[in-house]
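Novice: Quick paste from Swiss-Prot:
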{"type": "MUTAGEN", "residues": "HIS20 to Ala, Leu or Tyr", "note": "Decreased transcription activation at class II promoters, decreased interaction with RNAP, binds DNA"}
{"type": "BINDING", "residues": "GLY57, LYS58, GLU59, MET60, ILE61, LEU62, SER63, GLY72, GLU73, LEU74, ARG83, SER84, THR128, SER129", "note": "3',5'-cyclic AMP 1 binding site"}
{"type": "MUTAGEN", "residues": "GLU59 to Ala", "note": "45% reduction in activation of class II promoters; 95% loss when associated with AAA-54-56"}
{"type": "MUTAGEN", "residues": "GLU59 to Gly or Lys", "note": "Reduction in activation of class II promoters"}
{"type": "MUTAGEN", "residues": "LEU62 to Phe", "note": "Prevents SpfP from blocking galactose operon induction by CRP"}
{"type": "MUTAGEN", "residues": "SER63 to Ala", "note": "Enhanced cAMP-binding, enhanced transcription"}
{"type": "MUTAGEN", "residues": "SER84 to Arg", "note": "Prevents SpfP from blocking galactose operon induction by CRP"}
{"type": "MUTAGEN", "residues": "SER84 to Ala or Lys", "note": "No modification of cAMP-binding"}
{"type": "MUTAGEN", "residues": "THR128 to Ala", "note": "No modification of cAMP-binding"}
{"type": "BINDING", "residues": "ALA136, PHE137, GLN171, GLU172, ILE173, GLY174, GLN175, ILE176, VAL177, GLY178, CYS179, SER180, ARG181", "note": "3',5'-cyclic AMP 2 binding site"}
{"type": "DOMAIN", "residues": "138-210", "note": "domain 'HTH crp-type'"}
{"type": "MUTAGEN", "residues": "ALA157 to Asp or Pro", "note": "Decreased transcription activation (6-29%), binds DNA"}
{"type": "MUTAGEN", "residues": "HIS160 to Ala, Lys, Leu, Asn, Pro, Gln, Arg or Tyr", "note": "Disrupts AR1. Decreased transcription activation (3-45%) at class I and II promoters, binds DNA"}
{"type": "MUTAGEN", "residues": "GLY163 to Ala, Cys, Asp, Arg, Ser or Val", "note": "Decreased transcription activation (2-62%) at class I and II promoters, binds DNA"}
{"type": "MUTAGEN", "residues": "ARG181 to Lys", "note": "Suppresses DNA-binding"}
{"type": "MUTAGEN", "residues": "ARG186 to Lys", "note": "No modification of DNA-binding"}
Amino acid sequence: MVLGKPQTDPTLEWFLSHCHIHKYPSKSTLIHQGEKAETLYYIVKGSVAVLIKDEEGKEMILSYLNQGDFIGELGLFEEGQERSAWVRAKTACEVAEISYKKFRQLIQVNPDILMRLSAQMARRLQVTSEKVGNLAFLDVTGRIAQTLLNLAKQPDAMTHPDGMQIKITRQEIGQIVGCSRETVGRILKMLEDQNLISAHGKTIVVYGTR
C-alpha cells in the first residue's frame, strides 16, 4: 500500500460509472416538489438542502445532505410517485444521476448498493424521529441549540480554537426550527451572553464542540 494514496471504493466507482454526472451551482434547484419521480441522485461533491414550501411560499428546511448521500430514493419503491420536497444546492455540487429502472438492474448485479441506500434511509428515519421529538418536547431555545450542535457535526463545519465554526443565516435557522428570524436573533444573543456561542453575521462558533 502506498502511503498517502487515498483508498478507492470499487463498488462506488462501479456504481458511478453507470451514472450521468452533473454539476450544479450554489442555490440552484435540483428537484422540484410535485414533479414526477424517475431518477435517483447521489452527491459526489458538495451539499444540498431539502425543504418544503407552504401555499404562501414560506420555506422550511427538513435536512441537509452531503457528499456520499443519496437523494430522491422514495420514488424507487413505488411507481408514479411525485417529489415530496424541493432540493436546492447549498454549495456548488457534483451529482450523479441514474434512472430508477437502471438502478434496479444494477442491484441485481451488486446488492451492496441497495444495502448502502437502505442503511442511509434507516439513519434518516432515526434523525427524523429525533427531530419530531425535539419539536414536541423542546422549546424554541432548545431546538435552536440542538440545531447548532447538529450543524457543528456537518462535513462543512470548520475547526476553530474554541469549538466548531459554521456558516448559516438567521433566516435558515428559523426555517429549520420553525420560528421567525427575529426570534433566532434574540436566542443567539442569549446563547452568546451565556458564553455558549459567538455569532457574527453568518458565522457562528459553537463552543466546546471539537
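Keep in mind that glycine also has a Cβ here, set from the backbone N, Cα and C atoms.
Show me how these features fit into the shown structure, please.
Specialist: Around the Cβ of HIS20 (mutagenesis position), the same chain contributes ALA96, GLU97, ILE98, each under 8 angstroms and 6 or more positions distant in sequence. Under DSSP, HIS20 (mutagenesis position) is assigned to a strand (E or B) in the three-state scheme.
Its own atom aside, the Cβ of GLU59 (mutagenesis position) has 16 Cβ atoms within 10 angstroms in the protein chains shown.
In three-state terms derived from DSSP, LEU62 (mutagenesis position) belongs to an extended strand segment. Taking a C-beta cut-off of under 8 Å and a sequence gap of six or more, LEU62 (mutagenesis position) has these contacts in its own chain: VAL50, LEU51, ILE52, ALA85.
Applying an 8 A CB threshold to same-chain residues 6+ apart, the list for SER84 (mutagenesis position) reads GLN33, ILE52, LEU74.
Of all Cβ atoms in the shown protein chains, 12 besides its own fall within 10 Å of the Cβ of THR128 (mutagenesis position).
In this structure, ILE173 (3',5'-cyclic AMP 2 binding site) is part of a helix by DSSP. Other C-beta atoms found within 10 angstroms of the C-beta of ILE173 (3',5'-cyclic AMP 2 binding site) number 23, with every protein chain shown included.
In the structure as shown, the Cβ atom of ALA157 (mutagenesis position) sits within 10 Å of 19 other Cβ atoms.
Secondary structure from DSSP puts HIS160 (mutagenesis position) in a beta strand.
Packing around GLY163 (mutagenesis position) is summarised by its Cβ count: 19 other Cβ atoms lie within 10 angstroms of its Cβ, all protein chains included.
Cβ environment of ARG181 (mutagenesis position): THR169, ARG170, GLN171, GLY174 lie under 8 Å away, each six or more residues apart in the same chain.
The local packing around ARG186 (mutagenesis position), expressed as other Cβ atoms within 10 Å of its Cβ over all shown chains, amounts to 14.
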Novice: With a 10 Å radius around each C-beta, find which of these binding-site residues (ALA136, VAL177, CYS179) has the fewest other C-beta atoms nearby.
Specialist: ALA136
Novice: Give the maximum pairwise CA distance in Å, whole number, for the residues GLY57, LYS58, GLU59, MET60, ILE61, LEU62, SER63, GLY72, GLU73, LEU74, ARG83, SER84, THR128, SER129 listed as binding 3',5'-cyclic AMP 1.
Specialist: 26
Novice: Restricting the comparison to the recorded positions GLY57, GLU73, THR128, ARG186, which residue's C-alpha is spatially nearest the C-alpha of ALA136 (3',5'-cyclic AMP 2 binding site)?
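Specialist: Result: the closest of the recorded positions to ALA136 (3',5'-cyclic AMP 2 binding site) is THR128.
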Novice: Please identify, among the recorded positions ILE61, SER63, GLU73, ALA157, the one with the smallest Cα-Cα distance to VAL177 (3',5'-cyclic AMP 2 binding site).
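Specialist: Considering only the listed recorded positions, the nearest one is ILE61.
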Novice: Out of SER63, GLN171, GLN175, which of these recorded positions shows the lowest number of other CB atoms within 10 Å of its CB?
Specialist: GLN171
